[in-house]
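**Q** Dropping the structure in here first, questions after.
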Amino acid sequence: MLQNVTPHKLPGEGNAGLLGLGPEAAAPGKRIRKPSLLYEGFESPTMASVPALQLAPANPPPPEVSNPKKPGRVTNQLQYLHKVVMKALWKHQFAWPFRQPVDAVKLGLPDYHKIIKQPMDMGTIKRRLENNYYWAASECMQDFNTMFTNCYIYNKPTDDIVLMAQTLEKIFLQKVASMPQEEQELVVTIPKNSHKKGAKLAALQGSITSAHQVPAVSSVSHTALYTPPPEIPTTVLNIPHPSVISSPLLKSLHSAGPPLLAVSAAPPAQPLAKKKGVKRKADTTTPTPTAILAPGSPASPPGSLEPKAARLPPMRRESGRPIKPPRKDLPDSQQQHQSSKKGKLSEQLKHCNGILKELLSKKHAAYAWPFYKPVDASALGLHDYHDIIKHPMDLSTVKRKMENRDYRDAQEFAADVRLMFSNCYKYNPPDHDVVAMARKLQDVFEFRYAKMPDEPLEPGPLPVSTALPPGLTKSSSESSSEESSSESSSEEEEEEEEDEDEEESESSDSEEERAHRLAELQEQLRAVHEQLAALSQGPISKPKRKREKKEKKKKRKAEKHRGRIGIDEDDKGPRAPRPPQPKKSKKAGGGGSNATTLSHPGFGTSGGSSNKLPKKSQKTAPPVLPTGYDSEEEEESRPMSYDEKRQLSLDINKLPGEKLGRVVHIIQAREPSLRDSNPEEIEIDFETLKPSTLRELERYVLSCLRKKPRKPYTIRKPVGKTKEELALEKKRELEKRLQDVSGQLNSTKKPPKKASEKTESSAQQVAVSRLSASSSSSDSSSSSSSSSSSDTSDSDSG
């Protein structure tokens, strides 16, 4: 048909056909096609250009995205396909070939439209969803299936595009499996400014259709401006002849954009159409189809999503804030209770609340949406879900518990979130997409949870809890192999005790809540006891012992120094009120050394024999020492320090198997709470045992290990510290102190100051007795040194 055009007809009738002014404009065979919109001066055809224009191939018109004659709806399934399925597919790395219609001319596929009779792409489906083109979700799903089928039909199975389509189709089917089962039409809520919104919506729909249609027609890449008569009148609202569009586009494309679009969108709403006309200019002036579609597709969703956000707030806000409205309807008592609980939100729980808000935010919605709501096993056809998953968990439940202040600490919050992820890993196969989504979301959670701030210490109201964790943390810092587990146990114990105190203070809680909390606390205590038992039974490394020895040595030196200072103060005390004492000693004429020694114990008595000295010194020594105990009952009830408990635990572990039965018997006899426990599997927590029980255990263990019982006022020397180095150090220290004391005595031996000599010698003897007593549990070398030092002190004073 194109060959019938003769040269003498071209100057007149060619222009007429081109401008749509002659009768040939409507004839399809006489239409002259334009290869590109970028060439200027196309209106003056020549003989050379006519055959090139006539032989250029053409793309068929793209599928319609809006049809006023065909009614559309907004349903829950269509909204799910738009917000979830389309969003996930559109952002996928393999989605780029499917975002716009196949350009057979640009890609050099002349047979594409002969094989594929019904082209489809995701850009068309997306615009149809935005324009409410579909009546039911099945129509949209059919379009998706058509798009994938076209790809499989035209391409070879080994092509990359086929693999990309298969990946997208797999994601599509997985998303559709989570779609609501029953399709329900959503009521479109009209906002307050309904007139403006209605006009804006109508103008928006008109401008969107023209925006997508005009660039689609004008952007058939480098081929021809094909304007089909039945298509344009339905989309461009008030233009009767398609040739009117083509003529200004051909004459001046850059200047014709805004007037054309303003005219086309004028009947629905002129002001908005003008605004859209500005955007249309940017669309039509872009040279390539990809450049046209790329601004077109992001530019249209903001306009189309804006009214949808106003019309359909439940789906937009459902995942973010589902609980806030019911909280306003709570009774006053519950509101007061919640407000009181709100005040007790700790820093760590505030951090957890921020993590929860981030998990529910739009930033992570692409892979977090399966975890927003509880798994509806019946709707999804997962009949074995609740048989496999015994404790379901989801983010809405976590949010509800957080708002109701059901979490007492960050560990409970983290346990629920991790339970949700572990349920997903447990039920789904490892290669499932929802598992990958869970792992991605868990990475976000763990990264934020690792930045948990430390809880500030509260020294005032909890003396027990503040005393215990340092001990536990001390043990964890000393042990190199079991550091992390002991730290976690100490934190859990501290939180448990804080929780117990909170339970006592919150008298308004119901009995059911108390029972529930007590049960949870008992479970946590049981877990902590298991950890402590495992820690106490674990091997202790040698560096730990060395560190302990150094610490013990420092403590012992400090204690001895304090004892010496106390004795010196006691010596200084009696000196002041006795100035006339030297006169009495002069009158007595007892200037010998024996009199000084004998008069020392009684502080002023002149009689007595030397064999009474040990008894008197024993009687007078306890009042000088501040840490002594008067009776055995006080000794039994004296609380154990952390080091003593730890040493007792080590000693019990050293006992042979046949001796452990007696240990269990002692504990069960003295601890009512452990009487009903199984003797074979009893767990000993030294922090909960009475001091009397611990002392009885200590006596029994020492008797089994054949150790000497410690005196009440001495610092307990741990087992395994009888090395020669320590003995030599002690010996040197004792000798040095004795030399100091004897030197002081020798320098102050003058007749008028016998009373001061007596007090100095008494201080010396008390110090010697104290030092020898403190080293009584040491080896023979240290005991012999202490006895020899006491002999030398006696000889010096004699």
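Each residue's number is its place along the chain shown, starting with 1.
Cβ from N, Cα, C; glycine included.
Original residues only.
These came from Swiss-Prot, pasted as-is:
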type: BINDING; residues: ASP111, TYR154, ASN155, LYS156, ASP159, ASP160; note: protein binding site
type: DOMAIN; residues: 73-179; note: domain 'Bromo 1'
type: DOMAIN; residues: 343-452; note: domain 'Bromo 2'
type: DOMAIN; residues: 630-712; note: domain 'NET'
type: MUTAGEN; residues: VAL102 to Ala; note: In BD1-m4 mutant; reduced binding to histone H4 acetylated at 'Lys-12' (H4K12ac); when associated with A-112, A-154 and A-161. In m8 mutant; abolished binding to histone H4 acetylated at 'Lys-12' (H4K12ac); when associated with A-112, A-154, A-161, A-375, A-385, A-427 and A-434
type: MUTAGEN; residues: TYR112 to Ala; note: In BD1-m4 mutant; reduced binding to histone H4 acetylated at 'Lys-12' (H4K12ac); when associated with A-102, A-154 and A-161. In m8 mutant; abolished binding to histone H4 acetylated at 'Lys-12' (H4K12ac); when associated with A-102, A-154, A-161, A-375, A-385, A-427 and A-434
type: MUTAGEN; residues: TYR154 to Phe; note: Abolished interaction with acetylated STAT3
type: MUTAGEN; residues: TYR154 to Ala; note: In BD1-m4 mutant; reduced binding to histone H4 acetylated at 'Lys-12' (H4K12ac); when associated with A-102, A-112 and A-161. In m8 mutant; abolished binding to histone H4 acetylated at 'Lys-12' (H4K12ac); when associated with A-102, A-112, A-161, A-375, A-385, A-427 and A-434
type: MUTAGEN; residues: ILE161 to Ala; note: In BD1-m4 mutant; reduced binding to histone H4 acetylated at 'Lys-12' (H4K12ac); when associated with A-102, A-112 and A-154. In m8 mutant; abolished binding to histone H4 acetylated at 'Lys-12' (H4K12ac); when associated with A-102, A-112, A-161, A-375, A-385, A-427 and A-434
type: MUTAGEN; residues: VAL375 to Ala; note: In BD2-m4 mutant; reduced binding to histone H4 acetylated at 'Lys-12' (H4K12ac); when associated with A-385, A-427 and A-434. In m8 mutant; abolished binding to histone H4 acetylated at 'Lys-12' (H4K12ac); when associated with A-102, A-112, A-154, A-161, A-385, A-427 and A-434
type: MUTAGEN; residues: TYR385 to Ala; note: In BD2-m4 mutant; reduced binding to histone H4 acetylated at 'Lys-12' (H4K12ac); when associated with A-375, A-427 and A-434. In m8 mutant; abolished binding to histone H4 acetylated at 'Lys-12' (H4K12ac); when associated with A-102, A-112, A-154, A-161, A-375, A-427 and A-434
type: MUTAGEN; residues: TYR427 to Phe; note: Abolished interaction with acetylated STAT3
type: MUTAGEN; residues: TYR427 to Ala; note: In BD2-m4 mutant; reduced binding to histone H4 acetylated at 'Lys-12' (H4K12ac); when associated with A-375, A-385 and A-434. In m8 mutant; abolished binding to histone H4 acetylated at 'Lys-12' (H4K12ac); when associated with A-102, A-112, A-154, A-161, A-375, A-385 and A-434
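Tell me about the setting of these features in this model.
**A** DSSP gives ASP159 (protein binding site) a coil state; it is part of no helix or strand.
Mean pLDDT of the predicted structure over the domain 'Bromo 1' (73-179): 93.
Here the Cβ of VAL102 (mutagenesis position) has 22 other Cβ atoms within 10 Å, regardless of which shown protein chain they belong to.
The Cβ of TYR112 (mutagenesis position) lies under 8 Å from the Cβ of VAL102, ALA104, TYR154, each of which sits 6+ residues away along the same chain.
Its Cβ placed at the centre, TYR154 (mutagenesis position) has 16 other Cβ atoms within 10 Å.
Cβ-based neighbour count (10 Å, all protein chains) for ILE161 (mutagenesis position) stands at 15.
Listed in sequence order, LEU382, TYR385, ILE389, PRO392, ASP394 are the same-chain residues six or more apart from VAL375 (mutagenesis position) with CB atoms under 8 A from its CB.
Just so you know, the Cβ of TYR427 (mutagenesis position) picks up 17 other Cβ atoms within 10 Å once every protein chain is counted.
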**Q** How many of the residues that make up the domain 'Bromo 1' (73-179) does DSSP mark as helix, as strand and as coil?
**A** 71 helix, 1 strand, 35 coil
**Q** I'd like the number of other C-beta atoms within 10 A of the C-beta of LYS156 (protein binding site), please.
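**A** That number is 8.
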**Q** For ASP159 (protein binding site), just count the other CB atoms lying within 10 A of its CB, please.
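**A** For ASP159 (protein binding site), the 10 Å Cβ neighbour count is 13.
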**Q** Mind tallying the domain 'Bromo 2' (343-452) by DSSP state, helix then strand then coil?
**A** 75 helix, 0 strand, 35 coil
**Q** Using C-alpha atoms only, work out the spacing between TYR427 (mutagenesis position) and LYS156 (protein binding site) and round it to an integer in Å.
**A** 36
**Q** If you skip the near sequence neighbours and keep only those at least six away, which residues in the chain come within under 8 angstroms of ASN155 (protein binding site), Cβ to Cβ?
**A** ILE161, VAL162
